[in-house]
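A quick write-up on the structure given underneath.
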Amino acid sequence: MAVNPLDFLKNMSSVKNNIDNIKKEISKITVCGKAGSNIVTIEMDGEFNVKKVSINKEFFDDLDNDAFEQMIKSALNDAVSKVKEEIKLKTMGVLPFGM
């Protein structure tokens, strides 16, 4: 069966529109990664930019440096995982060929 080049171009235009829509949806994603019973909270957008870091000062003085660093790392990893999951949900079934 021969492929019509015009149909192919129409499909590519549709794919481009889908990708543009997905990019818009991803840019709207905002998640919060949390660690240590919410001692550290990190807000991240869909492009993996950290928008806000919150530290519950009530617990801050009681933490040693290693524990605090571990909580920051855990909160960042939690936020990254949540962004990836949101992207996966928003792109599922939209892109062709398993893109």
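Glycine residues also receive a Cβ, built from the backbone N, Cα and C atoms like all the rest.
Lifted from Swiss-Prot, the feature list:
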- Lys16 to Ala: Forms homodimers, but does not bind DNA (MUTAGEN)
- Asp20 to Ala: Forms homodimers, but does not bind DNA (MUTAGEN)
- Lys23 to Ala: Forms homodimers, but does not bind DNA (MUTAGEN)
- Asn77 to Ala: Does not dimerize and does not bind DNA (MUTAGEN)
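Its Cβ placed at the centre, Asp20 (mutagenesis position) has 10 other Cβ atoms within 10 Å. Residue density at Lys16 (mutagenesis position): 10 other Cβ atoms are found within 10 A of its Cβ, drawing on all protein chains shown. For Asn77 (mutagenesis position) paired with Asp20 (mutagenesis position), the C-alpha to C-alpha distance reads 27 Å. Every protein chain shown contributes to the tally, and the Cβ of Asn77 (mutagenesis position) ends up with 13 other Cβ atoms within 10 Å. Cα spacing between Lys16 (mutagenesis position) and Lys23 (mutagenesis position): 11 Å, rounded to the nearest whole number.
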